[in-house]
Structure formats: structure tokens, C-alpha cells
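Some notes on the structure that comes next.
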Amino acid sequence: MKKTLAALIVGAFAASAANAAVVYNNEGTNVELGGRLSIITEQSNSTVDDQEQQHGALRNAGSRFHIKATHNFGDGFYAQGYLETRLVSDYPESSSDHFGGITTKYAYVTLGNKAFGEVKLGRAKTIADGITSAEDKEYGVLNNKKYIPTNGNTVGYTYKGIDGLDGLVLGANYLLAQSRVPGGPSPFPRKQGEVYPQQISNGVQVGAKYDANNIIAGIAFGRTNYKTAGADFDPYGDFGLGRKEQVEGVLSTLGYRFSDLGLLVSLDSGYAKTKYYTTTDSSSGSQTITNPAYDEKRSFVSPGFQYELMEDTNVYGNFKYERTSVNQGKNTREQAVLFGVDHKLHKQVLTYIEGAYARTKTNDKGKTEKTGKEKSVGVGLRVYF
């Protein structure tokens, strides 16, 4: 059987959800447990102006566990709670295999109705998360969160009930601050509870995705504001906290599935404009240096494909060209390519081999051009439960 379009796009998340075990189902209440253990052995290297580092590793690659509880009220109304963890700490450098403390990736509650849509509150994915179509298991060359945040502390609304337009999803999200200055010892002892500098202060995004009749089309727009350091947090510019103030971004995708061939071709793209504010550095009471405001523009295009080579075996890949320019003269161009093959050994066991290569050139006024290269190849195994 040819692979369905949903399976081609949703990928591993859909697989983990499909393999979840129902541990309780009674009187309108359903509880599911699921997850996966993921291990990859890899070889990677990076080269920047003839300086090379090579790394071989056997490590965790996104192992996770989730629990979902759904309560049906009748007349199409329902409530849902969802918790998903990762088996990796916030400080992976302390453990080269990337296994660490269990952390919360998503935790949210949902109130909804099949006819009117649903409202989601908590740490969750946003409408921007599922916009692009490119497939990858580990080395994805697209970095969508630089354009629009794909998850966070959010209040979101999703609607799927438009008559005659099955496959159309409309969504909107409002992002709230998630990172705040903690209590106790801190570089900012008098700012406890305030949004941490250069972290998301608030944001809004809207989007739509159509996935039916062999056609895929989606677009999302987001405006995200970041907490500025300013004189309150860094009056003399000593901490180097960054100057990001606001990002406006767009992500889009367009694809078509040739169902008779088991082939999906797609084109992803994005554009973002980042505003950086003016700062004043002072090394002494009598001397100040003003860093003027500037804008950074970023864009990419990425054609890709997903093809069912044979039953339970799929080939996928994509190419990306990305350009970043600053109105002060600095420009960066990146070309990247990814290719992979996956095979199901069992309905709950997936193995794959994936490789990626990226080449980056950076030009700045009065400076020598810098070239960077990254190469990665890995063989992975996922066991779902």
C-alpha cells in the first residue's frame, strides 16, 4: 500500500501517537500512554576556514514519553490534558550521550467542540509548527523557529470544522513570556520575576494549512517581541546580552502528492525581518559608545521530496538556500542538503540512515570572507511504545 499523505507529513509524532496504548477507557474518559526510545550512532565534523573537528557519538536522539487524557462531555464537547517529556537535560554538554534529567517539553490543557474548534492553554506547539513539509529524522536543515516560534507558553485556537473543506486547519496563537529571572543567586538580583533579557516577551501568530485531495498548502505569519536588556539589566553593556527587539516572519509551503507513485514533492519558504535596538556601552564614566539600531533580513527556499521506495521503506530529502543580510553590510549565504532512507522493521520499530551537508559563506565590510562547512551522517533506531 502506498503511504498516506498524513503519514508522509506528520512523521514521527504521528507514529508515536498511533502506537500509544489505551490504559483506561470508561464513561467518556480515555487515557493513553506512549512514547519512543531513540538512539543514533553518528559521525559529524565542522570546518571553519580550514579548522576541522570530527566527532563520533552514540547518543539519545529525542527519546520521549507522553500521557494524554481525554474527557468527552457529550454534544461534541471535550477536554484534554497532555504531558510530554524528553530524556535530555537543559545542559546536554554535561553528558555526551545526551541522556540527562527528564524535562517537560509540552504540558497543556484543551477545551473544544468538534463543530466550533478548540482552545489550548499551556506549553504547546503553535500553528507554525506544522507549516513546512520537509521530512527529517535528526539533521533537519530548516530552522523555522528563527522565523516564527514553533512552540512555547501559548494560548491557541484551532478550527477544523469548515463544511466542504476537509483537510483545512485554521489557527492562531498568542505567546506569553516563559523565561523569567529566577529567585536566589542571579546576575540580576533586583529583577526577580521579570522576563529574562532577550527572551520572548510576547507574540502573536496566525496560520492556515490545507492537506487534502493530494494538495498541500500552508502559510503562517508571526510577530514576536523580545525583552530588551536596556539600562535596567545592562546599563554599561558589560553582559553582552544581545539587542534583538522584534521579529516579523512568514513561513509557507506548497506541495503535491502523486498518489499512484507514492511521491510527494514540496517547496518550503520563509522570510523574516529582525529589528535590533540602539545600545550604549560605557567602559568608563567619561566615555560612551553608541551602537546604532539596525535590521536583519533572512529568507530561504527549500524544495524537497518524499518517496515510498517499497512497502515500509521510504526515501526523502530536501535542499535549502538561505540568505541573511544586515543593513550595516554583513551578509551570509548558506546552502544545505539532506537525504535519508527509513525502513519499518515492525509497526513499532523504525530504523533509518540520514546525512546532511551545509556550506556557509559570510561577508562583512573590511573583513576576509569566512567559509564554514558542516557534515553529519547517522544511523538511528526508534522503538515506539
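The backbone N, Cα and C atoms fix where each Cβ goes, and this holds for glycine too.
Cβ neighbours within 10 Å of R190 (variant position), excluding its own Cβ and spanning all shown chains: 9. Here the residue is the original one, but Swiss-Prot notes a natural variant at this spot, R190 to G: In strain: B4.
What Swiss-Prot notes for the natural variant G237 to S is this: In strain: B4.
In Swiss-Prot, a published natural variant is listed as D281 to N, annotated In strain: B2 and B3.
One entry in Swiss-Prot concerns the natural variant S286 to N. Its note says: In strain: B3 and B4.
DSSP classifies E296 (variant position) as strand under the three-state reduction. Cβ neighbour count for E296 (variant position): 18 (other Cβ atoms within 10 Å of its Cβ, all protein chains included). Annotation of the natural variant E296 to K in Swiss-Prot: In strain: B2, B3 and B4.
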Distance from E296 (variant position) back to R190 (variant position), taken between C-alpha atoms, in Å: 32
